[in-house]
Amino acid sequence: MSPRKTYILKLYVAGNTPNSVRALKTLKNILEVEFQGVYALKVIDVLKNPQLAEEDKILATPTLAKVLPLPVRRIIGDLSDREKVLIGLDLLYGELQDSDDF
């Protein structure tokens, strides 16, 4: 069995809006179910830290970025569809590969 990777994620939000709160809640649920402690999530409020959004070229919120493992992947907007989030971040393939016990 190969060692599990640690996933480094950044969630960019704009304040404490309903969309931001929903995105964070949904994402935490996905991460706890799918990655059980092998992730680090940094939430960045672009209203409080606009320089970080500018450095990372964030144009819309919410934006979720998978920084590590490479390649970097981003999802912009609605994070409510678990499968789309996992596919968009290139995480579902590994999950499927690990469960090939047919």
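Positions of Cβ are set from backbone N, Cα and C atoms, glycine also.
Neighbour density for L11 (mutagenesis position): within 10 A of its CB lie 21 other CB atoms from the protein chains shown. Among the sequence features in Swiss-Prot, the mutagenesis site L11 to F is noted as follows: In kaiB1; shortens the period of the circadian rhythm to 21 hours.
A C-beta separation below 8 Å, combined with a sequence spacing of at least six in one chain, links R22 (mutagenesis position) to L79, S80. Where Swiss-Prot documents R22 to A as a mutagenesis experiment, the accompanying text is: Decrease in cooperativity of KaiB(fs) recruitment.
According to its DSSP assignment, A40 (mutagenesis position) is in a strand. Annotation for A40 (mutagenesis position): spatial neighbours T6, Y7, I8, L9, criterion Cβ-Cβ under 8 Å with sequence separation of six or more. Annotation of the published mutagenesis A40 to D in Swiss-Prot: Disrupts circadian rhythms in vivo, cells elongate; the original residue is retained in the structure shown.
Here Swiss-Prot describes K42 to E as a published mutagenesis experiment; the accompanying note says: Disrupts circadian rhythms in vivo. Counting every protein chain shown, 12 other Cβ atoms lie within 10 Å of the Cβ of K42 (mutagenesis position).
Listed in Swiss-Prot as a mutagenesis experiment, K42 to A is described as follows: Loss of KaiA binding.
Quoted from Swiss-Prot, the note on the mutagenesis of R74 to W is: In kaiB2; shortens the period of the circadian rhythm to 22 hours. Taken residue by residue with DSSP, R74 (mutagenesis position) is part of a strand.
Looking at Swiss-Prot, you'll find the mutagenesis G88 to A noted as follows: Stabilizes the KaiB(fs) form, disrupts KaiC phosphorylation rhythms, forms a complex with KaiA, wild-type regulation of SasA, disturbs regulation of CikA, dominant-negative over wild-type protein, restores normal cell-length to disruption strains (i.e. contributes to SasA and CikA regulation). The DSSP secondary structure for G88 (mutagenesis position) is helix. Counted within 10 Å of its Cβ, the other Cβ atoms near G88 (mutagenesis position) come to 17, all protein chains included.
Counted within 10 Å of its Cβ, the other Cβ atoms near R74 (mutagenesis position) come to 16, all protein chains included. Considering only the mutagenesis positions L11, K42, R74, the residue whose Cα is spatially closest to the Cα of G88 (mutagenesis position) is R74.
Between the alpha carbons (Cα) of K42 (mutagenesis position) and R74 (mutagenesis position) lies a span of roughly 14 Å.
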